[in-house]
Amino acid sequence: MPEGPEIRRAADNLEAAIKGKPLTDVWFAFPQLKPYQSQLIGQHVTHVETRGKALLTHFSNDLTLYSHNQLYGVWRVVDTGEEPQTTRVLRVKLQTADKTILLYSASDIEMLTPEQLTTHPFLQRVGPDVLDPNLTPEVVKERLLSPRFRNRQFAGLLLDQAFLAGLGNYLRVEILWQVGLTGNHKAKDLNAAQLDALAHALLEIPRFSYATRGQVDENKHHGALFRFKVFHRDGEPCERCGSIIEKTTLSSRPFYWCPGCQH
């Protein structure tokens, strides 16, 4: 499943394609959304927001399209008139004079009023977004030590969108490798230095991934600015200590870690 950085980059691409441009055609696959098609013609997208792994497309008439890609949903940007060759099922089409955005395969799609936006079950449940520039390590530390989360093992906590929105499996393993911890630790057991390092890594690594993953620095031997240290690298030597990276399962998800420097 795409994680927060990937969802945010998708939102950036959608905004760049159609933000501020009048919609010339709107189509929804689901019957309950059909009445909104005519309401959106002539309106425009004001901005595209992310809340963790959910994407909110805001329109100039104050309606908001909520979508959660889950495992299979994917957005595409195409030139208007282009019909991509795909076996995926089209769910949403928002067309402007020159660009069209298409949502395929997603099933969790709703149209929300401003009032519904404040009471939506998923949006109420998610914690602060790791890509929100206003979220600080101090606030993250407070959440780590709160009665709700301090007794939770990191293996499960770092996948829980109620703790911090936008984290997922690759971020979970990369963050824990960065701070040298295994997934069975709890916040209540950390010393001050470990807690501080974790609070910073929980923000820095997702933000670095969002900003640089896929970009290349020709002065770096390995190329990409953001690259995995342990994720999908089982059987390879750890770049920090040389031990062999291992793979196991924690909280029903693949977990990659270094037994030499994660304790």
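Placed from the backbone N, Cα and C atoms, the Cβ positions cover glycine too.
Listed in Swiss-Prot:
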- Pro2 to Thr: Loss of glycosylase and AP lyase activity (MUTAGEN)
- Pro2: active site, schiff-base intermediate with DNA (ACT_SITE)
- Glu3 to Asp: Much reduced glycosylase activity. No effect on AP lyase activity (MUTAGEN)
- Glu3 to Ala or Gln: Loss of glycosylase activity. No effect on AP lyase activity (MUTAGEN)
- Glu3: active site, proton donor (ACT_SITE)
- Lys53: active site, proton donor (ACT_SITE)
- Asp129 to Asn: Reduced glycosylase activity. No effect on AP lyase activity (MUTAGEN)
- Asp160 to Asn: No effect on glycosylase and AP lyase activity (MUTAGEN)
- Arg213 to Ala: Slightly reduced activity (MUTAGEN)
- Arg253: active site, proton donor (ACT_SITE)
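Annotated features, which come from Swiss-Prot, shown on the structure.
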residue	record	CB count, 10 Å
Pro2	mutagenesis position	16
Glu3	mutagenesis position	20
Lys53	active site, proton donor	24
Asp129	mutagenesis position	24
Asp160	mutagenesis position	16
Arg253	active site, proton donor	14
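Considering only the recorded positions Pro2, Glu3, Lys53, Asp160, Arg253, Asp129 (mutagenesis position) has Lys53 as its nearest partner by CA-CA distance. Between Lys53 (active site, proton donor) and Asp160 (mutagenesis position), the C-alpha separation comes to 12 Å. In the three-state DSSP classification, Asp129 (mutagenesis position) falls within a strand.
A strand conformation is recorded for Arg253 (active site, proton donor) in the three-state DSSP classification.
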